[in-house]
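Colleague: First the structure, which I've put down as structure tokens, then a few questions once you've had a look.
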Amino acid sequence: FLPLIGRVLSGIL
């Protein structure tokens, strides 16, 4: 769950 959010945030940044 957390790792998935990190991937999304990294994608936005």
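Glycine residues also receive a Cβ, built from the backbone N, Cα and C atoms like all the rest.
No noted substitution is present; original residues retained.
Annotations per Swiss-Prot:
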type    : residues : note
MUTAGEN : P3 to Q  : Weak increase in activity against Gram-positive and Gram-negative bacteria and fungi, and important increase in hemolytic activity
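Surface or core, plus neighbours and distances: that's what I need for these features.
Modeller: Under the three-state DSSP scheme, P3 (mutagenesis position) falls in the helix class.
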Colleague: I'd like the number of other C-beta atoms within 10 A of the C-beta of P3 (mutagenesis position), please.
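Modeller: Excluding its own Cβ, the number within 10 Å is 7.
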